[in-house]
Every structure is written in C-alpha cells, then in structure tokens.
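Here's what Swiss-Prot has on this protein:
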type	residues	note
ACT_SITE	GLU466	active site
DOMAIN	120-203	domain 'Ig-like C2-type 2'
DOMAIN	217-324	domain 'Ig-like C2-type 3'
DOMAIN	380-540	domain 'TIR'
MUTAGEN	LYS326 to Arg	Complete loss of FBXL19-mediated polyubiquitination
MUTAGEN	SER442 to Ala	Complete loss of phosphorylation by GSK3B
VARIANT	ALA192 to Val	In strain: C3H/He
Amino acid sequence: MIDRQRMGLWALAILTLPMYLTVTEGSKSSWGLENEALIVRCPQRGRSTYPVEWYYSDTNESIPTQKRNRIFVSRDRLKFLPARVEDSGIYACVIRSPNLNKTGYLNVTIHKKPPSCNIPDYLMYSTVRGSDKNFKITCPTIDLYNWTAPVQWFKNCKALQEPRFRAHRSYLFIDNVTHDDEGDYTCQFTHAENGTNYIVTATRSFTVEEKGFSMFPVITNPPYNHTMEVEIGKPASIACSACFGKGSHFLADVLWQINKTVVGNFGEARIQEEEGRNESSSNDMDCLTSVLRITGVTEKDLSLEYDCLALNLHGMIRHTIRLRRKQPIDHRSIYYIVAGCSLLLMFINVLVIVLKVFWIEVALFWRDIVTPYKTRNDGKLYDAYIIYPRVFRGSAAGTHSVEYFVHHTLPDVLENKCGYKLCIYGRDLLPGQDAATVVESSIQNSRRQVFVLAPHMMHSKEFAYEQEIALHSALIQNNSKVILIEMEPLGEASRLQVGDLQDSLQHLVKIQGTIKWREDHVADKQSLSSKFWKHVRYQMPVPERASKTASVAAPLSGKACLDLKHF
C-alpha cells in the first residue's frame with residue numbers, strides 16, 4: 001500500500017513538473033553609442049507569442065513598460081532612449097508560457113562616441129564581402145527601430161555623393177564596384193518614439209572579392225626546353241611552378257617525372273620531390289610549386305630528362321629540362337679583366353689630372369691643330385680693344401712702363417706673332433672725328449676688352465670713360481668678353497688696391513681674376529711659351545690665320561684705332 005502511494009506521488013510530481021519548470025539558456029551581447037537610441041531583443045524570443053518580462057540581472061528588479069521611462073520594455077524588446085554609459089550591464093528576459101519558462105541574458109555595453117574617424121573593431125558589425133559588379137550593403141539592426149527614410153550613408157566618415165552610390169530603404173547600392181570602394185560604411189537614421197527623434201548609427205566594413213576562375217595550366221618555371229648548369233657532387237634544386245587561375249581549384253597539381261617515370265617510382269634515394277605548396281604570382285594568380293631536390297649530382301644525372309608537369313580539369317602541360325656540367329670559372333680571364341679595368345681607371349685619372357694642370361696648353365694646341373684658318377662673320381673689326389691709363393703731366397713713373405707695354409710689347413706678340421688685330425688708343429690718328437663716338441664705336445667693334453690695371457689708373461679720366469663703355473658692352477649688352485691684365489710693380493707699397501676699383505670691375509676681378517705682368521718674372525718678355533702669354537692667348541678669341549704681312553699692316557690701315565689726344 002505504501003509503495004503504491006509513493007509511486008502515485010512520483011507520478012504526480014512528474015506530471016506537474018513541466019508547469020513550473022524554467023529553462024535557463026541563451027545569452028547574447030549587444031552594444032550601442034552614448035546619447036543614441038538602442039533597442040535590443042530577447043535572445044529567447046524565437047517565434048513565441050507569449051509575454052516577455054525584463055529584469056536587471058544584478059538586482060532582479062523588473063523593468064517597467066511605461067514609455068515615460070528612459071529605459072522601458074515594449075513586448076519582447078528593451079529600449080534605451082537614449083542610452084548612457086552607466087546603462088552597461090547584464091539584462092535578463094523571461095518568456096512565460098503555461099508549461100515552460102525560458103530565460104535569456106543580454107550583455108549590453110554602451111560606449112562613448114569615438115573622438116576621431118577611426119572606428120574600433122568592437123563597434124563594427126559583421127563585414128560584408130562582395131564580388132558582383134553591382135552590390136548592396138544593408139544597414140544593420142535597422143529593423144528593430146521605428147525609422148523613416150531617408151537613411152544617410154558615409155564612407156570613412158565622408159558623406160557619399162557620387163551618383164553610383166544609391167540609398168534605397170535600408171540598403172546602399174554601389175554600381176561598378178572596384179577595390180577603391182573598400183572601407184568602413186556607416187548608416188545613420190532617426191528613430192521616432194513618443195514624439196521625440198533619436199539618432200542611431202551603425203558601421204560595417206565592405207571588402208571586394210573577385211570571382212575566381214579556372215584556366216588551362218601555365219608553367220612559369222622552368223622555361224620550356226631549359227638547360228640547367230650543375231656541379232658534380234653538389235646538391236641541386238629545381239622548382240616546378242604553374243598557375244591555374246584564381247580561387248579554389250579542384251584536381252590541380254604539379255609534379256616531376258624523370259624519364260617519364262614519377263619520382264617515387266624512379267628508385268633513386270638521392271632524388272626527392274617536395275609536396276606542392278600554394279603560392280601567389282605578381283598578378284594574384286593562384287599557383288602551385290613542387291621542388292625536385294638532388295642531394296649529390298652524378299654523371300648519370302646529366303643524361304636524364306626531367307619533366308615538370310602541371311594538370312587540372314582543363315588539361316596537362318609539360319616542360320622538359322636537362323642538366324649539364326657547369327663550366328669552371330676561368331680565373332686567369334678574370335684577372336686580365338680586373339687588371340685591364342684598373343689600368344683604364346688609372347689612365348683616366350692621370351688624364352684628368354694632366355688636363356687639369358695643362359688645360360691651357362691643351363686648349364692652345366687644339367686651336368692650332370683643329371682651327372688653323374678659322375674665319376669669322378660676326379662683323380667685328382678688332383680682336384681686342386686695349387684700355388689703359390694715359391700719360392699726363394705729373395704722372396707716376398710706372399705710367400711710362402704701362403705705355404711701353406701697351407704700344408710695344410702687346411702689338412709685338414699679339415699682332416706680329418699671333419695674327420690678332422688690336423685697337424690701341426693713341427697709336428694712329430684720324431682727325432676730324434668726335435672722340436667719344438669713335439671710342440664707343442671701336443669698343444663695340446671689338447671681340448675682347450683688355451683692361452690694363454695699374455696702381456695709378458684712378459687718376460686717368462680717359463680710362464674711366466673707356467672703362468664705363470667697355471663694362472656696359474661686356475656685362476649689360478653681353479657683346480664681348482673682358483681680359484684683366486694687372487701691372488705688378490716691384491715695390492709692395494704701390495700695389496693695386498682692388499677696393500678702389502669700380503664695383504663692376506671689382507666683381508670681374510673677384511670672379512675671373514687677373515693675369516699678372518711683372519717684368520722681373522719674365523726672362524723673355526715676348527716668348528709665347530711663357531705663362532703670361534699662354535693665359536692671354538687662352539682668353540683671346542681664335543685668331544684668323546692670314547698672312548703675316550696682312551697681320552702687321554692691319555693696325556696701320558684705315559680701320560685702326562684713333563689718336564684721341566684731346567679726349
């Protein structure tokens with residue numbers, strides 16, 4: 001009797017247990033941004049139509065349903081209008097049915113808005129990947145809200161304005177998708193509740209995936225009918241690489257054969273084949289590589305054929321290579337090449353040094369060889385106009401040496417020996433002409449302006465006028481070049497003071513320097529091989545090599561310079 005009563009009690013308990021059983025399962029995480037609307041759904045909702053109750057998990061306090069509260073329950077949804085950072089926590093939802101209670105937990109985290117455009121990963125929804133030419137992105141969680149169009153879209157925090165971006169309902173359509181369209185896309189919409197509008201934003205990444213394709217195998221290595229050099233007794237490695245398209249490939253493989261026999265059946269332990277490994281080529285093609293390794297090359301290996309095979313569902317391709325003995329390096333030839341290059345480099349360095357030291361001599365020699373009879377059609381009458389300080393009453397003794405240098409030394413060398421035409425003030429006289437006009441015309445018709453600089457030159461008014469005209473022609477009009485000859489006296493006290501010269505003349509002295517004439521330094525004052533005359537000839541134009549008679553007579557002709565005694 002007692003056993004029957006116990007059995008009845010157990011049966012009653014088993015029958016009534018489902019009425020009071022509560023199933024605790026299901027948990028989910030959700031997040032939102034501060035001062036935005038956040039609506040979450042009970043994880044245990046499913047298709048149930050039974051009422052849902054929400055609780056604060058830490059206090060078991062029931063969350064009200066009145067809409068006047070900032071946090072309230074609406075059917076199976078929990079609304080935060082707006083959400084705040086202190087709302088973060090775990091919330092429990094209970095679905096009560098006549099036979100079973102289901103409890104779910106929701107971990108809600110409210111974050112502050114990022115100060116910059118860089119959105120952290122924990123605020124990103126699932127990444128969207130697309131490969132179609134035209135693609136659409138869905139705004140996440142928008143179906144939970146009471147929103148009205150339009151939805152605003154942003155890419156990397158910048159509003160989308162191009163016509164190929166089209167917003168329709170909760171979607172963003174992108175036409176002609178390219179890799180430039182990859183990035184973070186944010187949708188922004190408005191949730192309306194009790195006459196108040198709340199902003200909601202959601203961000204997800206978009207990446208472009210190109211569609212894969214399969215093609216006939218293409219062997220990229222080794223080349224067709226290639227011959228590889230190896231050393232006897234040394235190890236050797238040969239790679240067989242082939243590309244099959246993009247994406248996953250079914251039944252694609254690369255392998256080696258030796259004399260039309262697979263490596264595993266060839267029977268040589270020295271020769272092993274590594275399994276194919278996946279690689280990507282420079283154009284993003286999917287490729288496979290298999291490496292044939294020979295631990296020690298023998299003479300027998302040189303007579304074998306090695307086939308690189310690539311095959312897939314499209315077909316098979318084969319590249320055959322052979323091995324040959326590597327020729328030893330001819331060290332003697334290398335020594336000869338290194339020695340020859342070293343000698344050539346030394347010769348070039350010596351040549352550069354010689355040219356730098358003897359550049360003027362080389363240039364003068366080149367003139368004599370290459371242009372011995374050069375003619376000019378520039379319309380100039382003279383090769384040089386000589387500008388020098390005149391003799392006047394009370395002049396220093398050095399003035400007379402300048403006069404002798406200008407009227408005797410210069411013509412003897414430059415006119416009689418070199419064939420130049422000089423225009424020298426005071427050498428010839430054509431009366432009845434205006435002095436200033438004739439000086440200016442003579443300077444304009446000269447290819448060089450030779451300044452003879454002396455310590456007493458500042459006392460010569462004629463020198464100052466000619467200097468002005470000549471510098472204007474050389475520096476302003478770029479009509480001629482200037483040669484500066486400095487007369488060095490024997491005493492140190494009467495040297496030329498450059499600071500006393502005109503600014504333009506000081507500039508020329510600083511830039512190109514002067515050619516110094518000192519009588520005690522020159523043994524043969526008219527020798528063309530002296531350093532002074534080499535420098536003068538180098539700066540003079542290339543002379544016309546007319547007959548010596550013509551060269552001497554030229555200064556005495558009607559085109560010679562004028563005697564401007566009363567300048």
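Note: Cβ is positioned from N, Cα and C throughout, glycine not excepted.
Original residues fill every noted site, and no substitution is shown.
The residues of the domain 'Ig-like C2-type 3' (217-324), classed with DSSP into helix (H, G, I), strand (E, B) and coil, number 8 helix, 62 strand, 38 coil. Cβ environment of ALA192 (variant position): ASN146, TRP147, THR148, TYR198 lie under 8 Å away, each six or more residues apart in the same chain. Between the alpha carbons (Cα) of LYS326 (mutagenesis position) and GLU466 (active site) lies a span of roughly 81 Å. Packing around LYS326 (mutagenesis position) is summarised by its Cβ count: 13 other Cβ atoms lie within 10 angstroms of its Cβ, all protein chains included. Note on the domain 'Ig-like C2-type 2' (120-203): DSSP counts are 9 helix, 49 strand, 26 coil. Taking each Cβ in turn and tallying the other Cβ atoms within 10 Å, the top scorer among the recorded positions SER442, GLU466 is GLU466. DSSP assigns LYS326 (mutagenesis position) to coil, not to a helix or a strand. Following the DSSP three-state reduction, the secondary structure of SER442 (mutagenesis position) is helix.
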